Every structure is written in structure tokens, then in C-alpha cells.
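Okay, so here's the structure we're looking at.
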Amino acid sequence: MSAELASRGRKVYFVGLNEYPFLPLVAGLLRTYAEQDERIAAAYDFQEPVFLVAPVQEMADGIVEPDVLALSCYVWNFRRQMKVAKLVKERYPNVLVVAGGPHVPDRPGNFFEKHPYVDVLAHGEGEVAFRELLATRLSDHPDYTAVPGVSVRRGTEAVVGPKAKRLPRLIDTPSPYLLGVMDGAVATCRERGLRFYALWETNRGCPYSCSFCDWGSATMSTLRKFEDERLQDEIEWFARHDVEDLFICDANFGIMPRDLEIAHALAEARGELGAPRQVRVNFAKNSNDRVFDISKTWHDADLLMGTTLSMQSTDMDVLEAIDRKNIGLDNYRKLQQRYAAENIHTYTELILGLPMETARSFRDGIGSLLEAGNHEDLRVYELGILPNAPLNTPEKIEQYGLRTVPKRMYVERPGTPDDEAETFEMVMETNAMPRDAWVESFSFIQAVQFLHNGCYTRYLSIFLRQEHGIGYTRFYEGLQDYFTGRPDTVLGALYLRMRSLYHDYIDMPALPLANLVASQPDMAADLAPYGRRRGWTIDNWGWLRIATDFDRFHTELREYLATLGLDPAGDARLEDVLRFQQDVMLRPDYSPELGKSAEYAHDWPGYFAGGLLRPRRVRVAYGDQSFGANGRYRPVPGDLKAFTMAAIGTSYPVSRMGHFCHRFESAEVTSLAEPVVSEQW
């Protein structure tokens with residue numbers, strides 16, 4: 001089958017928008033499955049998918065004489081796509097508008113009353129329903145209500161069709177990659193100089209039923225897999241088409257025994273043909289030996305962007321409320337140690353605002369994860385209410401006191417109408433976490449991200465925990481309390497600005513979810529020397545603000561230690577670790593050619609790698625040549641933009657792997673007999 005097919009009359013358009021360039025896999029899957037029907041292949045002319053965001057009117061104008069308009073709807077594209085459908089329907093009233101995807105409600109309710117330009121909703125898996133819709137449309141008097149898995153508009157009411165049909169346990173659908181259907185999208189991205197992700201499925205389904213997520217309910221839980229031969233051929237396609245970035249869309253990669261074989265095949269393609277260069281994946285929720293082996297395989301092949309050790313919350317009452325089972329903190333600690341022994345980067349994702357979560361349990365959870373050894377990457381997201389999530393019922397919302405705000409997703413272009421601005425219902429208050437507690441909790445974790453994950457206080461806090469018994473929660477709560485009362489300090493100004501911003505964030509729905517920093521002129525001005533981005537995050541801003549006032553920050557940090565009963569002037573070890581903590585940070589003047597060294601009274605790299613703390617005069621020499629996942633970013637002395645890429649990487653995809661500070665594995669530690677001094681090469 002060729003992607004360049006002769007015109008056959010009935011035009012089919014797909015729209016599936018994303019702020020980031022993801023290849024339109026859904027459109028390809030729907031098309032190739034439908035075209036197995038010879039009648040459909042003969043009657044319809046499938047157009048190139050609309051997947052790159054443009055002004056709504058421009059996208060609508062590009063849809064010319066459509067017979068069918070298919071929309072793949074997610075929370076990040078729903079409003080714009082509805083507006084495209086409305087404009088197209090006004091111009092071409094006979095077009096059949098079909099909306100599918102996770103944002104289409106399982107229970108139509110008043111959907112068609114709100115969106116009368118949509119004709120059909122496709123629920124769940126779309127291939128079978130879409131093919132039957134196209135086949136039905138070819139009849140003289142099409143009756144779409146007979147198609148399984150759809151709801152059909154009749155006036156403003158919904159007529160629900162028969163139960164949906166699903167693909168078999170061994171999915172044998174044609175591959176849009178192998179049939180050339182994706183070639184046009186790849187060419188478009190490359191012509192525009194866009195870094196894109198190739199989306200890829202190896203299996204479908206999720207056996208879990210977390211109440212905040214719609215994945216398990218949407219896929220009806222049963223795991224089904226694509227054919228082995230097809231997957232191997234697609235891996236070769238990715239490699240031969242020099243696809244740099246691959247996103248595996250499975251809900252739980254590593255849950256199936258063959259997933260390790262797939263991982264080896266990708267690593268072999270990377271080694272033999274040079275691509276893919278980077279793999280993003282949703283790892284299996286309950287991490288196991290297979291996930292470790294996959295991570296090790298990709299780490300060794302320089303493919304891995306990090307391994308998820310899932311949590312969402314550490315509180316048992318919260319986990320019960322969201323129907324979630326975790327791996328347990330003891331097992332989590334063992335996994336952290338296992339991955340750390342192989343220098344494999346891990347990260348843990350938490351959700352703020354879950355049912356039953358209090359400010360105390362949230363902060364204690366952060367502390368317990370740091371105690372368990374996750375010092376590099378804690379990620380926290382606000383709880384959003386998805387249309388088809390089990391949590392999204394009137395009973396659950398009332399039970400837990402979930403109060404939401406319809407947040408804008410992005411900083412929209414000037415003049416963007418409200419009906420084109422994407423929104424997401426975000427939980428900003430619950431019975432267990434009032435608004436002020438939500439604000440303070442979010443400020444707390446953001447500071448932990450740029451101070452601890454970002455390395456400014458990581459080694460100091462580990463030292464204080466191990467040698468002085470000062471727990472991580474106490475240390476970071478103390479920081480917040482002390483500096484919030486001192487607005488004239490670097491951290492004090494950051495804490496108070498975050499508090500003010502998050503109160504505004506709740507009160508002002510137009511303040512965006514994804515581009516919050518870019519919406520604030522003062523924050524954008526702070527970051528201007530480091531480059532222009534729409535995707536700056538709060539922890540990016542905090543980290544770079546400290547980089548700007550680096551020496552002042554360290555002076556003020558010493559003042560805070562006095563509140564803990566600590567005096568560096570009278571504690572040689574504390575003074576030594578403070579110097580090490582300052583020296584280990586990546587700075588704008590660092591030269592890969594010259595390197596950097598300093599001398600200490602203790603072997604701090606050895607200590608923080610798990611050794612004993614003994615007096616030992618050492619020289620620590622760093623020779624890092626590049627930073628970030630896969631070593632993509634090389635710093636240039638005095639070049640703030642190059643420094644920023646090396647220090648924090650890109651805003652998307654997010655990865656804290658190999659950023660912020662010098663790495664022990666690149667350091668040379670030499671024993672000395674001479675007096676201890678510091679120097680820079």
C-alpha cells in the first residue's frame with residue numbers, strides 16, 4: 001500500500017493536535033485498519049493528518065470538501081478541535097464529524113447539546129468502530145446507531161449503539177509505519193526543523209484501576225499485544241529512518257516477558273544503525289527484575305531517559321482512596337540502591353491534591369522518599385479530573401471535597417477566543433488539604449526540586465541527616481519557615497514569590513498550567529539572560545535564580561544552619577562539606593577542556609557514594625565533557641544559553657538525568673599530603 005494514493009472522491013481528514021510534535025499514530029492506525037476493507041479503500045481518499053498546532057481558522061481552511069472529519073480528543077487539544085469541527089461543519093454541513101479519544105465521555109450526557117456539530121462519538125478503542133462507520137456511510141441510508149461502540153447525535157440527544165467490539169488478544173492490524181502512511185508526517189517535521197517523537201505501541205491494556213486515571217477503564221484492563229514480527233520490522237524502520245526519539249505508549253512496559261526482548265532489539269538497533277537515540281516509556285507500575293534488566297540494557301546502550309519508581313503517594317489512606325497499591329517503601333529503598341549501584345537514573349512521580357492527602361502526610365511522604373534514597377528526581381503534578389476517570393463521579397467528588405478550577409493549559413496567542421483555549425479541571429482544595437495548605441505544599445515541593453534534586457543543598461542535607469540526625473523534612477521545612485520570614489534573602493524572595501503566584505494561580509483560571517512562568521513578566525525577565533522559552537517551569541526559575549545569586553545564597557545558607565544549632569566555624573567537617581557542596585555545582589564559567597578541581601579534608605565523593613566519613617586529604621578533579629540524558633549538552637564557558645542546556649536541559653521532554661552538578665563517575669579523587677586549598681584550572 002502506498003501513502004500516495006490516487007484520489008477516490010470521499011475525503012477523510014484526521015485532526016489530532018499536540019503542542020509538541022508527536023507523529024499522528026492514531027490517524028495512521030485508523031486509516032490502515034479501515035483500508036483493509038476493499039470497499040473503503042476504493043471509496044475514500046485519506047488526507048495527510050492535521051497534527052501540528054496552527055491558528056484554528058487556518059487549520060479549518062485547510063480542510064477542503066471533507067466527507068468525514070475524525071478528531072482524536074485529549075485534554076490538551078479538545079477545545080481547539082471542537083472549534084475546528086464547528087467551522088468545518090458550518091462550511092460543509094454534510095460532513096460526518098466523528099470524535100474519539102480519551103476526552104470523549106463514556107456517558108454522553110449533554111455532549112451533543114454543547115457540541116451539535118459533532119455527529120458521532122467513538123468510545124474506547126477506535127479501529128473497529130471507525131471502519132464500520134466508514135462502511136456504513138457508503139450505504140444509501142446509513143444508520144450509524146447500529147455501529148458498535150458509538151453514540152450518535154439525534155437532534156441534541158444521544159443514541160447509544162451496541163457494545164463495542166475489540167481487537168483480538170493478538171493484535172494483527174497493519175502497521176502505518178511499514179505501509180508508508182507516516183512518511184508524510186516525518187517529512188513535514190523535518191522540513192520545518194522540528195524535533196519529533198515517533199509514537200509506538202507494543203501492547204494495549206492496563207490491569208490496574210487507579211481512580212484518578214482513565215487508562216484501565218478505557219482499555220478494559222485486558223492486556224493484548226501486537227505481533228512480534230511486526231514490532232521487529234518497526235524497530236528496523238525507526239532505525240533506518242533515523243528516528244531520534246521514540247515514545248512507547250504502553251501503559252506498563254516491562255509487564256510482559258517479551259518486553260525485555262523488545263528492549264534488546266532497540267539497543268541493538270541503536271548500536272548497529274545509530275537510532276533510535278532516546279526512548280521514553282511508561283514502565284510497569286510495580287517495578288520488577290524485568291524492568292531493571294530493561295533499564296540496564298537501555299542505560300548501557302545510552303537510550304534511557306530514566307526509570308520510574310511509581311508512588312503517587314506514600315500514605316496508606318490515600319492509596320486506599322484512589323484504589324492504588326504501591327511497591328512499599330522497603331522495596332522502594334532496595335530498588336533505589338539496586339539502580340544506584342549501576343548508575344541508572346530513577347525518578348518518582350507524586351500527585352498533589354489526592355483524596356485524603358494532608359499537608360503533613362504529603363511532606364512526610366517527600367521526606368520518606370528522600371530517606372529511601374531518591375535524591376535526584378522527585379516530580380509532583382497537580383491532580384486533574386479526567387472525564388472518564390473513576391474518581392470523576394458526583395459521589396466521589398462530594399465524599400472527598402474535591403474543589404476544582406478550570407485551568408488554562410497554555411499561554412495562548414494574543415486574541416485567542418475562550419472557546420479555543422484548552423482547559424483542565426485541576427483540584428486546588430480538598431477536605432483534607434485546604435487552599436492555603438495546598439499553596440504551602442506546592443511551594444515546599446518546588447523548593448525541594450530545585451534545592452535537593454537540583455543539587456544546591458543535596459549533599460549538605462545528606463550529611464546533616466547521616467551525621468547530625470536532622471531529617472530531610474525537618475531540614476526543608478526549616479528552610480521554608482526561616483527564609484519565608486526573611487524576604488530580603490535569595491530564598492526568602494523565591495518562597496514568597498511562589499506563595500503569591502500559587503494563590504493567584506488558584507484565583508485566576510487564565511494563569512496557565514503548562515506555561516505558568518512564561519505568563520509572569522518578572523519571572524520571564526529573571527530568566528531572559530538564560531534564553532527564551534514558553535516551557536520554563538517553577539523549578540527551572542528557582543534553580544537559575546540561585547545560579548544568578550550563587551555566592552549570596554551560600555552565605556545565607558550558613559546563617560540558616562545556626563537555627564539548627566550548627567556553626568561551621570566550630571565544625572571542620574561541616575565547613576568542609578559546605579565547600580564541597582558549593583564546588584560540585586555546575587557554573588557558567590566551567591570549561592570542559594580545562595576541567596575543575598578542589599581539595600578537601602575528607603573524601604566527599606566516596607562518602608556520598610556510600611563510604612565511611614574519615615579524615616583524608618584529597619584532590620577532587622572533575623572532567624565532565626557534557627551533561628544531560630545521553631550526554632547531549634556541552635557547556636561553553638561564559639555562554640549562558642549553553643550553560644542552561646547543560647544545567648537543566650530542555651523544558652520538554654523533562655529529564656533531570658545528568659544535570660545540575662558535576663558527576664562523581666567523571667571525577668578523579670587523589671590522596672594528598674599537602675595542605676588543603678581550593679583552585680580552579
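Using the three backbone atoms N, Cα and C, a Cβ is placed for every residue, glycine included.
No noted substitution is present; original residues retained.
Here Swiss-Prot flags 1-144 as domain 'B12-binding'. Taken through DSSP, the domain 'B12-binding' (1-144) splits into 52 helix, 31 strand, 61 coil.
As annotated by Swiss-Prot, cob(II)alamin binding site applies to ASN18, SER72, TYR74, VAL75, HIS103, GLY126, GLU127, ASP214, CYS249, with the evidence given as experimental evidence.
All protein chains considered, the CB of TRP76 (mutagenesis position) has 20 other CB atoms within 10 Å. In Swiss-Prot, a published mutagenesis experiment is listed as TRP76 to Ala, Phe or His, annotated Slight increase in methylation steps.
Quoted from Swiss-Prot for the published mutagenesis TRP76 to Lys: 50-fold decrease for all three methylation steps.
Per Swiss-Prot, the feature domain 'Radical SAM core' maps to 192-417; the stated evidence is sequence analysis.
Annotation source Swiss-Prot lists 5'-deoxyadenosine binding site at PHE212, GLN312, GLU349, GLY384. Around the Cβ of GLN312 (5'-deoxyadenosine binding site), the number of neighbouring Cβ atoms within 10 Å comes to 23.
Within the same chain, residues at least six positions away from TRP215 (mutagenesis position) with a Cβ under 8 Å of its Cβ are CYS206, TYR208, ALA251. Quoted from Swiss-Prot, the note on the mutagenesis of TRP215 to Phe, Ala or Tyr is: Markedly slows substrate methylation.
For ARG280 to Gln, Swiss-Prot lists a mutagenesis experiment annotated as follows: Near complete loss of activity. Look at ARG280 (mutagenesis position): DSSP puts it in a strand. Summarising the environment of ARG280 (mutagenesis position), the number of other Cβ atoms within 10 Å of its Cβ, over all protein chains shown, is 17.
Under its mutagenesis entries, Swiss-Prot includes LEU383 to Phe with the note: Reduces the rate constants for all three methyl transfers. Mapped onto three states, the DSSP output places LEU383 (mutagenesis position) in coil. Shown in sequence order, PHE212, ILE351, LEU352, GLY353, LEU354, LEU402, MET426, VAL427 are the residues of the chain, 6+ apart in sequence, with a C-beta less than 8 angstroms from the C-beta of LEU383 (mutagenesis position).
Counting other CB atoms no more than 10 Å from each candidate's CB, the binding-site residues GLU127, GLU349 peak at GLU127.
Taking the binding-site residues TYR74, PHE212 in turn, the residue surrounded by the fewest other Cβ atoms inside 10 Å of its Cβ turns out to be TYR74. The subset of recorded positions (TRP76, ARG280, GLN312, GLY384) lying with their Cα within 10 Å of the Cα of CYS249 (cob(II)alamin binding site) consists of ARG280, given in sequence order.
In sequence order, ASN18, HIS103 are the binding-site residues from ASN18, HIS103, GLN312 with a C-alpha within 10 Å of the C-alpha of TRP76 (mutagenesis position). In this structure, the CA atom of HIS103 (cob(II)alamin binding site) is 22 Å away from the CA atom of GLN312 (5'-deoxyadenosine binding site). Between the CA atoms of TYR74 (cob(II)alamin binding site) and GLU349 (5'-deoxyadenosine binding site) there is a gap of 21 Å, rounded to the nearest whole number.
DSSP gives PHE212 (5'-deoxyadenosine binding site) a coil state; it is part of no helix or strand. Among the residues the record lists as binding 5'-deoxyadenosine, namely PHE212, GLN312, GLU349, GLY384, the two farthest apart have Cα atoms separated by 14 Å.
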